[in-house]
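Next up is a structure, given as structure tokens.
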Amino acid sequence: MQTLETTSKSNPGEVKAQKPSTRRTKVGKACDSCRRRKIKCNGLKPCPSCTIYGCECTYTDAKSTKNLKSNDAGKSKPTGRVSKNKETTRVDKDIRKLEQQYVPINANIHVGPRFPSENILNGYPQCGAPQNNVVGNPLAVNTQCHRGLSETPMSSTFKESNLRDDRLLQSSDTDDMRNGDSEERDLKGSDSENVKSKDNKSDPLIIYKDDTHIESTVNKLTQAVNELKSLQNAPSSIKSSIDAIELQLRNILDNWKPEVDFEKAKINESATTKSLETNLLRNKYTNHVHLTRFRIWIDYKNANKNNHFMGECGFSLAESFFASNQPLVDELFGLYSQVEAFSLQGLGYCVHLYEPYMKTEEAIKLMKETLYIILRFIDICVHHINEESISIANPLETYLRKKHLMPMTPTPRSSYGSPQSASTKSLVSKIIERIPQPFIESVTNVSSLQLLDLRDDESKMFGTLLNMCKSIRRKFDSVMSDYDSIVTEKSEGEQNDGKVTVAEFTSLCEAEEMLLALCYNYYNLTLYSFFEFGTNIEYMEHLLLLLEEQLALDEYYGFEKVLNVAVANAKKMGFHRWEFYVGYEESTAEKRRLLWWKLYNYEKASTMKKGFFSVIDDATVNCLLPKIFRNFGYLDRVEFLENIQKPMDLSVFSDVPISVLCKYGELALTIVTSEFHEKFLYADRYTSIRNSAKPPTLKNQLIKEIVDGIAYTETSYEAIRKQTAKLWDIALGKVTKDKINKEDTAAASKFTLSYEYHRFRLINMADNLIARLMVKPKSDWLISVMKGHLNRLYEHWKVMNEIILSMDNDYSIATTFEYYAPSCLCLATQTFLIVRNMEMDDVKMMVAVYKRFLNLGMFLQSAKVCSLADSHTFRDFSRSFSFITIISRLMIIEFMQIKELTKVEFIEKFSEVCPDLADLPPMLLDPNSCLYFSLLQQIKKSGFTLSFKKILEDARMMDFNYDRNLDSEAIKKCNGEFSKSMPSCTNVSDTTTAVSDNSAKKKASMGSARVNSTDTLTASPLSGLRNQTQLDSKDSVPSLEAYTPIDSVSDVPTGEINVPFPPVYNQNGLDQQTTYNLGTLDEFVNKGDLNELYNSLWGDLFSDVYL
């Protein structure tokens, strides 16, 4: 590198040999553009400044430059730096020093091509010429093409840019750069969890190639930017240097990725049984990788080497965790589920957070009771889903057996070939004849005789049955909105006033179940039918009606199956592409559009709710939006996303009917949220498996891009709220509701809750993604951002409570469960435990909302409708009611523990501030109260409870086999004793190894609080649900004898029960004669010392929680 002194000597005739002259001579080598702007130039062509400004980089001949300077000498003073005789300030000296230090770095920077600056959410830009606004807008940082910044391969890009050249790392003569190694260590130490960074070549367990050159380059550039930014009153030339260095950092982020050493990978294949994906998470920067907030992977091998999680026996306790041998992501909870806290990992995380508050025996008992109730709840959920899977596979037989109208014998899956089949036709007739008439005919205008005449016409029968279901559902909603209208008998004056008798209401519910069974039967019959041109649209309308009915009944399993069929058919028919609309009449085209966007809304909402990836790729959807969107100036999805944030005349929304405005708002929210999902939550840029092996600085840059994406999406949400302001006025009671019918009021309230839920879920899911990229120690900026996110969750929850308490009837509140309950769970397990303490006003609000749910719950348990307890509608509401009961209990316990109140003290305080609700907290805190009645009834064991004993055995065997102080004979002896002591979970502490003793000491503060029945939620891990997909490929379905109705036995079992093992759970590898029972609540709470099992399942997995 040419020094300043040699430069001045090479031009002795131009100016005196002093530093100002040297500076001016160096400017003579600048390009014309930099000279014109009076900024630094490195002499390259093109130079970084011209690249940034997007202008042509030209250089004037040296002689002409010299002549120009000579001619201008008498007209103006020299433009060089301050002479030696003039004093300079400290800032000027610092600036000069840094310029000398980092200009050589800029000279070696390879400035790759940049794309035009545009927002990340506007899609992937095409390669183009550099623009002058690359640096500026925070979102513009993320405008690069995610699939590569240039067409040059990554390796060649960095060869050309000389990133491996020592000159780039040692380009300064200053002491600071000479001591760069120590500064580099300091920088890495502050960013990478205090895990000593080492060469990948030195660790045989890491299968990535060495990235020291990239790591050093990133650290040098980051340090340069930080020092330049720390200067006060810096001139524009410094800003130009900062922009150039940040551009290079982004270039590295966009183009470089950790390279896999496939030779190492082959060697490691024989050394481990773990998947290659698991091994690819191992890297030199961190021993922990969060797939989500709750799902944490630990590098046990490197943890051992760094003495992390080392037990007194000399081996890694973490390696014996049950959780370490299970997939982190299970099929029930998906990747971004809102109820992830009820998974195996989630429960461990929550128990860890509650641990500091579990200081008394009462607190421990409350927590164990809660975990027992949660386990029972999950068992019931799996039981219901199993019933649904059987119902849709064999709908006619299932219904008739349930009503004891068929022998309870195993029957192979029906062979649906023709409705003329004698057996199928007979079963259809048998169900039709049981439909309660003439009441159902008065509701649907269809008689049983008409159904018998249509039974051979599959398509017409399917459509007729679905329309009947729609009419019955509308009648049911009307009755339930004022359930006081259900009377024992009608008087003469009540014949036409909208009231119904108990018998009529019972007929309504029973008829809906019969019709649903018939609908499933004809769905199976028409599934593989060929429809002539023109009739396929009618079939799609039928599928949409079936989906509506399943949503109303919360048919989890059946809805997913029908939805997949409907989406596949719609895409095959080209509903999502404009090309398939050319030539249609506009009326037909609009019908197709409405069907597609309704299906799109269903599919996106379902996958978002469950945490799954959508099967609809937005990049392939280019059909026009429905008419309501076009009326507002949005032609298609892309145009809507581009213009939603632009100012517009909001008066155009004032005359839109409420029902239409609700549909517009729902689809608008779905489109905006889906865009965020595809650009961030599932984008390879942020979820690539290689991200775990990237330097912390690059991870932090990705986090900043996600935070910017959240802010942009929230701005779109705010725009939608302004457009739908009329609905908010209705929901919050700012408009006289007498002028609006009940249906519109309920629709407005439901939409506003949906809006708050979208805002809630956006933050929650984005935080899960951020957790994957976080490094330790967390910066103050990141901690501030995450706390802000969690506080915003609280604000959205408060708005939800206000909306619910403003609703007219309890039944309408019950229909909002899908939005409210998951939000409460996230709040209870995150915000109130991490960033803010719950106050009494929060408890009052939660109990007041619960009271509204409870009113309907008490009605369902009344003598009027107790005979309907096993119907679809009431069973599903009972499940929802149980969930909200558990959440309310959790929040009360959380408040008690944070405020250090006993149960008696809390009840007294609550009674003083809220006497009208004083009767509810004692019931919520008493697990034997009527609120938990449905959870404590007997059901046959699901995959959770059946696998629980196996988990206990495996966890204990792990500890024995890893204990180096036990010889093989001792192990055999202990194993024999252990197998004798395992009749139930209440005897898990009889034989404890030295290892588990040591583990228990670490958790001594919890006493016997480690209630590990939580593992049954995902234990093996979700065997019941994982086999659901196998139903379609097998020749038979599980026998109905394997299941017992929930209400068939009133007493909770107290001992072991020999239960036939359902084929659905065979993949667990459990003995089919395995029996296990949770026992009674008292046994579980009073006899179960599960401290050791907590350590076996989770150990120190949550020693470093997310925030």
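Each residue, glycine too, has its Cβ placed from N, Cα and C.
In case it's useful when we look at the structure, here is the feature table from Swiss-Prot:
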- D243 to N: Gain-of-function mutation leading to increased PDR1 activity and fluconazole resistance (MUTAGEN)
- L280 to F: Gain-of-function mutation leading to increased PDR1 activity, fluconazole resistance, as well as to decreased adherence to and uptake by host macrophages (MUTAGEN)
- L280 to P: Gain-of-function mutation leading to increased PDR1 activity and fluconazole resistance (MUTAGEN)
- W297 to S: Gain-of-function mutation leading to increased PDR1 activity and fluconazole resistance (MUTAGEN)
- R376 to W: Gain-of-function mutation leading to increased PDR1 activity, fluconazole resistance, as well as to decreased adherence to and uptake by host macrophages (MUTAGEN)
- T588 to A: Gain-of-function mutation leading to increased PDR1 activity, fluconazole resistance, as well as to decreased adherence to and uptake by host macrophages (MUTAGEN)
Starting from the Cβ of W297 (mutagenesis position), draw a 10 Å sphere and report how many other Cβ atoms land inside it.
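The answer is 18.
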Let me know how many other Cβ atoms fall within 10 Å of the Cβ of L280 (mutagenesis position).
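There are 18 such Cβ atoms around L280 (mutagenesis position).
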Within 10 Å of its Cβ, which one of these mutagenesis positions (R376, T588) has the largest number of other Cβ atoms?
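Sorting the candidates by Cβ neighbours within 10 Å, the top entry is R376.
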Kindly assign L280 (mutagenesis position) to one of the three DSSP-derived states: helix, strand or coil.
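Reduced to three states, the DSSP call for L280 (mutagenesis position) is helix.
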Under a three-state reduction of DSSP output, how is W297 (mutagenesis position) classified: helix, strand, or coil?
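W297 (mutagenesis position) sits in a strand per DSSP.
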Select the closest residue to R376 (mutagenesis position) from the following mutagenesis positions, measuring between CA atoms: D243, L280, W297, T588.
W297
Whole-number answer please: how many Å between the C-alpha atoms of W297 (mutagenesis position) and D243 (mutagenesis position)?
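Approximately 37 Å lies between the Cα of W297 (mutagenesis position) and that of D243 (mutagenesis position).
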Please report the distance from the Cα of D243 (mutagenesis position) to the Cα of L280 (mutagenesis position), rounded to the nearest angstrom.
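About 34 Å separates the two Cα atoms.
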How many Å lie between the Cα of L280 (mutagenesis position) and the Cα of T588 (mutagenesis position)?
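Answer for this pair: 52 Å between alpha carbons.
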